[in-house]
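**Q** Dropping a structure here in structure tokens format, bear with me for questions.
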Amino acid sequence: CYLSEDHMLGARENLRLLARMNRLSPHPCLQDRKDFGLPQEMVEGSQLQKDQAISVLHEMLQQCFNLFHIEHSSAAWNTTLLEQLCTGLQQQLEDLDACLGPVMGEKDSDMGRMGPILTVKKYFQDIHVYLKEKEYSDCAWEIIRVEMMRALSSSTTLQKRLRKMGGDLNSL
């Protein structure tokens, strides 16, 4: 399983798209800020084993895709940029699917992998609850856009770490 340079370029492009999706000055939204507790698994990949890292990356990208693919999302963003972001996230997921398949086949019920994944799911569940509580307001979406930039930036850092270790995720 190899994450190509194209995969890494796609990750950077997704960050650029998120930056371009900015519609509001962040100042009026400052009172809506919340610490969602970005999971350390997404930030500090050195504590993860190979199969955990792949699973965490996949789950984070899947949850991010799901977040921007909900009905309320299309009302908040430029449709073209949103579609490009979702397409880019989908491509990254497909790239990781090639890595995830063998890992899942080896230890499908491995609870060591489930802890970090559940942490990522809880993180995104908190984001969905926040959006609902804020009635999917423009400010709430702006807060989430910035949060997703942090999350995707962290995932890109983790992907770079994995790639530097020989470029082959299976050799970690």
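For all residues, glycine too, the Cβ spot is worked out from N, Cα and C.
Although substitutions are noted, the structure shown does not include any of them.
This is the feature table in Swiss-Prot:
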VARIANT   Ser25 to Pro  In IFN-tau3D
VARIANT   Ala76 to Ser  In IFN-tau3B
VARIANT   Asp126 to Gly  In IFN-tau3E
VARIANT   Val129 to Ala  In IFN-tau3C
VARIANT   Val146 to Met  In IFN-tau3E
**Q** Between the variant positions Ala76, Val129, where is the Cβ count within 10 Å the lowest?
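**A** The variant positions Ala76, Val129 were compared, and Val129 has the fewest Cβ atoms within 10 Å.
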**Q** Using C-alpha positions only, work out which of the variant positions Ser25, Ala76, Val146 is nearest to Asp126 (variant position).
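**A** Answer for the nearest of the variant positions: Val146.
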**Q** Near Asp126 (variant position), how many other Cβ atoms are within 10 Å of its Cβ?
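**A** Here the count is 14.
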**Q** Within 10 Å of the Cβ of Ser25 (variant position), how many other Cβ atoms are there?
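**A** Taking every protein chain into account, the count is 9.
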**Q** What is the nearest of the variant positions Ser25, Ala76, Val129 to Val146 (variant position), using the Cα of each?
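**A** For Val146 (variant position), the spatially nearest of the variant positions is Ser25.
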**Q** Rounded to an integer, what is the Cα-Cα distance in Å between Ala76 (variant position) and Ser25 (variant position)?
**A** 14
**Q** What kind of secondary structure is Asp126 (variant position) part of, going by DSSP in three states?
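**A** Where Asp126 (variant position) sits, the three-state DSSP reduction gives helix.
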